[in-house]
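Peer 1: Here it is, the structure in full.
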Amino acid sequence: MAAAAEPGARAWLGGGSPRPGSPACSPVLGSGGRARPGPGPGPGPERAGVRAPGPAAAPGHSFRKVTLTKPTFCHLCSDFIWGLAGFLCDVCNFMSHEKCLKHVRIPCTSVAPSLVRVPVAHCFGPRGLHKRKFCAVCRKVLEAPALHCEVCELHLHPDCVPFACSDCRQCHQDGHQDHDTHHHHWREGNLPSGARCEVCRKTCGSSDVLAGVRCEWCGVQAHSLCSAALAPECGFGRLRSLVLPPACVRLLPGGFSKTQSFRIVEAAEPGEGGDGADGSAAVGPGRETQATPESGKQTLKIFDGDDAVRRSQFRLVTVSRLAGAEEVLEAALRAHHIPEDPGHLELCRLPPSSQACDAWAGGKAGSAVISEEGRSPGSGEATPEAWVIRALPRAQEVLKIYPGWLKVGVAYVSVRVTPKSTARSVVLEVLPLLGRQAESPESFQLVEVAMGCRHVQRTMLMDEQPLLDRLQDIRQMSVRQVSQTRFYVAESRDVAPHVSLFVGGLPPGLSPEEYSSLLHEAGATKATVVSVSHIYSSQGAVVLDVACFAEAERLYMLLKDMAVRGRLLTALVLPDLLHAKLPPDSCPLLVFVNPKSGGLKGRDLLCSFRKLLNPHQVFDLTNGGPLPGLHLFSQVPCFRVLVCGGDGTVGWVLGALEETRYRLACPEPSVAILPLGTGNDLGRVLRWGAGYSGEDPFSVLLSVDEADAVLMDRWTILLDAHEAGSAENDTADAEPPKIVQMSNYCGIGIDAELSLDFHQAREEEPGKFTSRLHNKGVYVRVGLQKISHSRSLHKQIRLQVERQEVELPSIEGLIFINIPSWGSGADLWGSDSDTRFEKPRMDDGLLEVVGVTGVVHMGQVQGGLRSGIRIAQGSYFRVTLLKATPVQVDGEPWVQAPGHMIISAAGPKVHMLRKAKQKPRRAGTTRDARADAAPAPESDPR
């Protein structure tokens, strides 16, 4: 038995360069890169040549010399390969100069799972087109719709997903291998072509091949060799004050998927990775479409164990009809990225009847085995079409046991298991090797971890579980699965199950007892393990503390699609924030994104911000609104907010902040805006622009970090329809009083009527309103229809300012403005000096009242030809509506019944963030490396 040293936080095969991900492995594994004889399935544009002896340092690669038939670039140095010869890995398609072979430290995909430091599953979004991106498994360019991880920069072909390893970013602590020191999380390739190495300052990116590495937390970029010269600890780069550190977030695994943990809307995908899940073939490592075999060759279906047969997932392998059994087996192992010794494996014939069945009892077809003496697929005779890879029985085996804690100087220890070895005997054997011999073995247990690309599953093994039988069972299901399975010796700590479940959409205004009773009726909650920890009565939401993982999962699945009293519920899993562990200078950013706002750019921004920050701090407003995020950050002593949406979205978030202010440890968080709507007047005033048009999301975050804090008035509007101004109105049918908050402006009359018509048109056909230009065109068309309309608004309303009656001129619209921007940037108040009024400011505690005479007047104001009719300025207003009249507040319109409207200041001013003025960059200065490397939205034409 042996112990493998762990140099620092990560170890790289042969030393030198990092495994993209979070590696912690042993240099001993470097010998896993064995040369496999025989030609592979062909690299596509290159022709197979003579195999050259590859360097032992190349981790897991199977290099052979090939003759190049088209321009090719080296995957290590990204330079052009001059001449006709290159070296290609038959498994992962890594291409290299001969001179670069001895420097290759990027591991082959066949051994990559064994190098991951902490296994973390990926979270894939829907398939999409990703321009100039490369697959992390086969290293080919992504041309057809492909998959990408929502949390990290992993891009994959759908049929390559089963061969990717679980090396996603670790965004929270889950009770397994928790640690406070954070290391770089390296991801290979897909860097901008102009990216520069942090160490040598030379270009390290490429648009031709998968080359270079980048930390997915701090954004530092480097050559794979140069990255070894960097300190292993990651400081989160320029965004360190905005990022929520993973060590400060705790979420215990309770059966929830990654998409559920990160509140990501799940997309239905056919099968795991789509690798032939519908019975279709998955092509070989080169991903070229399988053509008719050349004369003298044949194509075989190769299955990896019972699970692949049951799912009808196979790989196509083309071999010579004269190929021997060893050569065919080698080609099959390369196609399935299996790093095991071929001497321990065999190919068994799969009967045609078994291929058509949904389930197949493995081992029944073992009578037809490829052997050198017997018939093989290359014998030239009638041979079966499908074969399955099988493991030969073993009398003993060397097993790697990993410690379940990270603060130890070894990555793993190796023990020999025999038919008599059990989980308990292995624990007794490895504890002295890990320096824990003084502790009681009863407090430790063996844990099996299946490291799938989509799921990481942990299973506690029984003390009497025979390990050799367990390994054979795993190989029976899938030979490759053994390389994706680890065994950890972990302390048997009784971690109390705890899940925080946010439930929204409940009837507002109920008592705690009524909410508990309502939830018990809806979900049959168990009082012994479910309790209500927080109640937001005015918003109709509660937070449940669930002390049982199974009960939490049951409640989540039940409540998320349930309707109570005609209202659809929302159920979200929330982590716990360990605010005491936040760095002293940390002021994390809480991000709210409305994906439905103008142009539908919010979907791309959601993905970009999840990758640039911790996904736990990014919230989709269509999935529960702003309240879940505010509850999660309620104990954070200092944080900021970024709202991505239109003016209505900003008002929604500010209103939620107002209602929850007394619950927040940071009662006055500053709010920044990324304008996604049509008008975006508040965004204009605060210098965030007229609308988002594809700017670099990383640059947006930098601007938020550097923004200046300013104050802004908020106003409360009381709408009371009980006291109608007309005697013919029946108060019994009047609307109940309601209160709305206002930040920008409130319009009565013609402008609200135009907004209402636009709003109704968008609700009827929302798919057409995806362009800001189209939206403005609809406004123009609606305005032209109203150009001759006259309703003499001044005769239908009464206005009091500071309790004094104000006579209104002949107008069609009355507008109360709080900011110097209205109707997509128009200056309604005007810039002319007037001794009757003070110069308006957004924090002066005053509203300006302006009138417009009609659609033509509004058009002239927006064109800068005129200004509105100045009527009054004050802090308290009372408007009497004599008839039902269109009203809009911050772009949200409705028809208000006759009655009163009272507008007054709404308590303390809100803290907003105004974008700092751009400082001219001096000649010769370079951009921040992360700004070059930040992921642009997927729909960005860049």
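Backbone N, Cα and C atoms are what each Cβ position is placed from, and that goes for glycine too.
The noted changes are left out; the structure has the residues it started with.
Pasting the relevant annotations from Swiss-Prot:
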type: DOMAIN; residues: 395-494; note: domain 'Ras-associating'
type: DOMAIN; residues: 584-721; note: domain 'DAGKc'
type: MUTAGEN; residues: C100 to G; note: Abolishes translocation to the plasma membrane
type: MUTAGEN; residues: C226 to G; note: Abolishes translocation to the plasma membrane
type: MUTAGEN; residues: G237 to R; note: Loss of diacylglycerol kinase activity. No effect on translocation to the plasma membrane
type: MUTAGEN; residues: S241 to T; note: No effect on diacylglycerol kinase activity
type: MUTAGEN; residues: P245 to A or L; note: Decreased diacylglycerol kinase activity
type: MUTAGEN; residues: P246 to L; note: Loss of diacylglycerol kinase activity
type: MUTAGEN; residues: G648 to A; note: Loss of diacylglycerol kinase activity. Loss of function is synaptic endocytosis
Peer 1: So among C100, C226, G237, P245, all listed as mutagenesis positions, which is physically nearest to G648 (mutagenesis position)? Use the C-alpha atoms.
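Peer 2: Considering only the listed mutagenesis positions, the nearest one is P245.
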Peer 1: For P246 (mutagenesis position), which of the listed mutagenesis positions (C100, C226, G237) have their CA atom within 10 A of its CA?
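Peer 2: Qualifying among C100, C226, G237: none.
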Peer 1: According to DSSP, does P245 (mutagenesis position) sit in a helix, a strand, or coil?
Peer 2: coil
Peer 1: Average the per-residue pLDDT over the domain 'Ras-associating' (395-494) and send me the rounded value.
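Peer 2: Mean model confidence (pLDDT) across the domain 'Ras-associating' (395-494) is 88.
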Peer 1: Using a 10 Å radius around its CB, how many other CB atoms surround C226 (mutagenesis position)?
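Peer 2: Taking all protein chains shown, C226 (mutagenesis position) has 20 Cβ neighbours within 10 Å.
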Peer 1: Tell me which of the mutagenesis positions C100, G237, S241, P245 ends up closest to C226 (mutagenesis position) in space, Cα to Cα.
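Peer 2: That would be C100, the closest of C100, G237, S241, P245 to C226 (mutagenesis position).
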Peer 1: Return the residues near S241 (mutagenesis position), defined as same-chain residues 6+ apart in sequence whose C-beta is under 8 angstroms from its C-beta, sorted by sequence, else 'none'.
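Peer 2: Looking at Cβ-Cβ distances below 8 Å from S241 (mutagenesis position), excluding near sequence neighbours, one finds D585, S586, C587, P588, D705.
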Peer 1: Sorry to bug you, but what's the C-alpha spacing from P245 (mutagenesis position) to G237 (mutagenesis position), rounded to the closest Å?
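Peer 2: Answer for this pair: 12 Å between alpha carbons.
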Peer 1: On the three-state reduction of DSSP, what should I expect for G648 (mutagenesis position)?
Peer 2: helix
Peer 1: Distance between C100 (mutagenesis position) and P245 (mutagenesis position) at the Cα atoms, whole Å?
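Peer 2: A Cα-Cα distance of 37 Å.
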Peer 1: In which DSSP state, out of helix, strand and coil, do we find G237 (mutagenesis position)?
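Peer 2: The three-state answer is helix.
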Peer 1: Relative to the Cβ of P245 (mutagenesis position), which residues of the same chain, six or more apart in sequence, are found under 8 Å away?
Peer 2: H182, F236, K581, L582, P583, S586, N614
Peer 1: So how many of the residues in the domain 'DAGKc' (584-721) end up helix, strand or coil by DSSP?
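Peer 2: The breakdown for the domain 'DAGKc' (584-721) reads 55 helix, 30 strand, 53 coil.
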Peer 1: Where among the mutagenesis positions G237, P246, G648 do you find the Cβ with the fewest other Cβ atoms within 10 Å?
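Peer 2: Per-residue Cβ counts within 10 Å for the mutagenesis positions G237, P246, G648 bottom out at G237.
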Peer 1: Let's check the environment of C100 (mutagenesis position): how many other CB atoms sit within 10 Å of its CB?
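Peer 2: Total other Cβ atoms inside 10 Å, all chains included: 18.
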Peer 1: What does DSSP give as the helix, strand and coil breakdown of the domain 'Ras-associating' (395-494)?
Peer 2: 30 helix, 37 strand, 33 coil
